[in-house]
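Student: Handing you a structure now.
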Amino acid sequence: MKIALVIFITLALAGCALLSLHMGVIPVPWRALLTDWQAGHEHYYVLMEYRLPRLLLALFVGAALAVAGVLIQGIVRNPLASPDILGVNHAASLASVGALLLMPSLPVMVLPLLAFAGGMAGLILLKMLAKTHQPMKLALTGVALSACWASLTDYLMLSRPQDVNNALLWLTGSLWGRDWSFVKIAIPLMILFLPLSLSFCRDLDLLALGDARATTLGVSVPHTRFWALLLAVAMTSTGVAACGPISFIGLVVPHMMRSITGGRHRRLLPVSALTGALLLVVADLLARIIHPPLELPVGVLTAIIGAPWFVWLLVRMR
């Protein structure tokens with residue numbers, strides 16, 4: 001059943017990736033997907049400069065956000081934990097928007113570093129305020145901090161109205177206009193981070209038994225928590241720097257896949273990565289074809305999917 005699930009998700013991902021290249025305001029014929037990859041062909045510019053970069057970003061950012069959600073849920077043993085619910089997304093967004101508004105000439109390659117610093121600062125403050133891994137308190141504290149970071153972001157935009165357009169589009173969580181400059185920065189980092197997450201599989205499995213038992217079985221709990229959390233924040237921040245704050249993938253996908261595959265992280269992490277990539281590719285495709293030529297922010301569609309799921313989880317855990 002698990003192998004069949006992986007095959008199904010992989011085939012669905014491949015099919016949606018082809019549809020993403022094919023569909024849009026300017027449809028690309030299926031034959032052109034095989035032939036028009038060299039300069040001078042009719043659909044070369046649409047494929048190479050517009051659709052392929054955003055498809056690659058959707059694949060890797062979706063996978064990274066889902067894996068970050070798995071890591072955070074495993075670290076705190078909390079099914080409500082995710083980068084966006086805990087406020088990491090919004091803290092990273094605040095740092096990135098501050099850079100976009102206050103230092104507009106800043107190179108794109110610096111954004112992931114600033115987003116990472118903002119995400120880590122938000123996570124440290126959350127740990128200081130919550131002082132517990134109790135699911136409801138963590139979730140509520142994270143939501144409160146998210147509102148705080150969002151308010152500060154709004155203040156920054158109101159104080160710099162002349163520079164607000166790019167920041168406003170970026171804040172909705174969008175793949176629109178993403179070119180190879182974003183791909184060259186974000187994807188090498190994702191290629192480094194995603195395999196590293198597999199090194200935590202055994203320790204996260206043992207952490208699920210409780211800190212005391214995990215320590216008895218040879219896990220350095222503080223060491224594992226620190227490095228796994230650092231990796232999760234790094235993946236989230238890189239995704240935020242590339243595409244803006246895309247909500248709920250880190251919450252919905254890990255929880256859904258855990259209910260299907262079980263809690264073994266060696267299975268859960270790869271399946272969640274594939275499903276996160278699939279969800280973001282589908283959301284980006286729908287964002288382009290629902291109301292052409294207008295394009296919806298992809299973050300709006302992921303929020304429409306994820307918000308009811310989060311409410312259902314809260315109600316079920318009462």
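Glycine is no exception: its Cβ is also placed from the backbone N, Cα and C atoms.
None of the listed substitutions appears in this model.
According to Swiss-Prot, the record shows the following:
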type	residues	note
MUTAGEN	ARG51 to Glu	Retains 14% of wild-type citrate-mediated Fe(3+) transport
MUTAGEN	ARG54 to Glu	Retains 24% of wild-type citrate-mediated Fe(3+) transport
MUTAGEN	ARG54 to Cys	Retains 19% of wild-type citrate-mediated Fe(3+) transport
MUTAGEN	ARG288 to Glu	Retains 35% of wild-type citrate-mediated Fe(3+) transport
MUTAGEN	ARG288 to Cys	Retains 65% of wild-type citrate-mediated Fe(3+) transport
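For each feature listed, report its degree of burial, its nearest neighbours and the pertinent distances within the displayed model.
Tutor: DSSP gives ARG51 (mutagenesis position) a helix state. ARG51 (mutagenesis position) is surrounded by 22 other CB atoms, counting those within 10 A of its CB over all protein chains shown.
For ARG54 (mutagenesis position), the same-chain residues 6+ apart in sequence whose C-beta sits under 8 angstroms from its C-beta are SER20, LEU175, TRP176, ARG178, ASP284.
Reduced to three states, the DSSP call for ARG288 (mutagenesis position) is helix. Taking the Cβ of ARG288 (mutagenesis position) as reference, residues of its chain lying under 8 Å away and at least six apart in sequence are, in sequence order, MET23, GLY24, VAL25, GLU295.
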